[in-house]
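Taken from Swiss-Prot, the feature domain 'RRM' covers 116-195. Among the mutagenesis results in Swiss-Prot, Gln246 to Arg has the note: Rescues CTE function and binding. The residue drawn here is the original one. Positions annotated as domain 'NTF2' by Swiss-Prot: 383-533. Residues or ranges marked as domain 'TAP-C' by Swiss-Prot: 562-616.
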Amino acid sequence: MAEEGKGGYSEHDDRVVGRGFSGRRKKGRGPFRGKMYSEMNRNSRNRGGTGPSSSRQRQDEDDGDVAMSDAHDAPRGRYLPYGPRPSRAPHLTVRRDLPPPDRSGGGSRDGGRRNWFKITIPYGKKYDKTWLLSSIQNLCSVPFTPVEFHYDHNRAQFYVEDATTASALKQVSRKITDRDNYKVVIIINSSAPPPSLQNELKPEEIEQLKVCMSKRYDGAQRALDLKGLRVDPDLVSQSIDVVLNQRSCMMVVLRIIEENIPELQSLNLSSNKLYRLDDLAELAIKAAGLKVLDLSRNELKSERELDKVKGLKLEELWLDGNPLCDGFRDQSSYISSVRERFPKLLRLDGHELPPPIAFDVEAPVTLPPCKGSYFGSDDLKVLVLRFLQQYYSIYDSSDRQGLLDAYHDGACCSLSIPFGPQNPPRNTLNEYFKDSRNVKKLKDPTMRFKLLKHTRLNVVAFLNELPRTQHDVSSFVVDVCAQTNTLLCFAVHGIFKEVDGKSRDSVRAFTRMFIAVPAGNTGLCIVNDKLFVRNATADELRKAFVMPAPTPSSSPVPSLAAEQQEMLAAFAMQSGMNLEWSQKCLQDNDWDYGRAGQVFTQLKLEGKIPEVAFLK
């Protein structure tokens, strides 16, 4: 349910350590289970309804809903940051009873006009498509044809073609009641044509576009002028329709820039009816040296659109002629808002800006390397490492049911995927996204509760559904965060790879936070488990699986020849490693004692042998 994007981590914000613990105790059935040292009371939970609260519905309805009458408000007397350029057209008052202007580029050059609207139903994913559309149609005053009905995260969305239909649909909002007695909210937004209706440029048209762009490129200034590209005479004469507020066309233009003029420093996109900047988000990657950007005389309504391109290191920006300029009370607030996104900006709308307020900062220093594991004491080190070795030997096996012994009856567990610009596309983590409980993105309280796994049976059933893995125990870094007589909190960070399915051999990084209580005399029992998963960085990939962990086995030391047993005992004594890891080292070196010793010494000097290898 969570979206791509910058990194926010989930947290168990609605529970405490002892919640839901059962008074029932099971006798130990292995290394994990045993009698608890402490009892914790069951806390009641007010589960509430299954739908959103009324305040949340009002927020969703108000956010982004637009009037059907027009796309521009009448003059409001607000401060216009800078005067118009000499060639700027006079301001016209638009009547509120007129249809909104065509900004989608969906019409033809001969004056034909098609206005599209996106219809959004918050939390619509919980409704059946047939029931939802028929319920809306029964109350809508005009018949409508939904185009491209789909679910986007927890929302249902589709498109309609004209303002009359959109207005009629708006009247249906809150008139439908679902079986949970919640009102169905309908939000209307003006939109570009649906993606399936946006014309893709043909290969020969793309070649002509390249020729057109080459004529508009000034190599000496490294400047590309795409002002009013749709009405370029060369393109019009060949009936090539390049509409830059359509994603397909903008992507072609950005690809041409990336492949031919990545050194671009100045780009003019004025007079192209741009009303959003989502499609320019990759510009900072494709033209990293861009310093001048002209977005004047477009239809940008909010300064928040600039957030989508704030990765650019701009020195000059043009925004005059956009509706967003009318929303500032004075010049200083306008400059401040823009400079917040582009701190190195020197000129705005052709005007020199006052120098930015800067503070003396120390010269950059190299951060110290991350330290290794922290346990607090040798006793805790032995306890935690033994627990992790047992836990992940089962977790990496073909059957994770053995983890039932590791969890308390009232345990809680959740999974979260961080979001951020540096993260790869979400499809590389598809098996995890459906269960992600990232509270920065997931606002629906019902889904937050649903994605929180309660009781050890549900926790282990959930873990069994996750992809099969092999963890690189040599990558583990463990930090003991808190310790009392009845509770232990520790985090483990490391690397694993998937061993089957579509993402086989994909390497992931993880951080796992365990809260555990004593079990038996020497064991631990998990009451709270938070798992964070992301794709491994290039540096993590380079270091991963340098010394593979031994394959989990029910018999750690299989039958060996007498000579091999003597060699194994001697190697374990000299290296200090346990028998399992000593045998692994000898086998990897074909039982060549001398070579195994050299490899061990080298890996130990490099810090690549995990601490569990020395746990006996």
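Residue numbers in this text run from 1 along the chain shown.
Every residue gets a Cβ built from N, Cα and C, even glycine.
What you see is the original sequence, not a version with the noted changes.
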Number of other Cβ atoms within 10 Å of the Cβ of Gln246 (mutagenesis position) across all protein chains: 23
Model confidence over the domain 'RRM' (116-195), averaged pLDDT: 91
DSSP residue counts for the domain 'TAP-C' (562-616), split into helix, strand and coil: 41 helix, 0 strand, 14 coil
Reduced DSSP assignment, Gln246 (mutagenesis position): coil
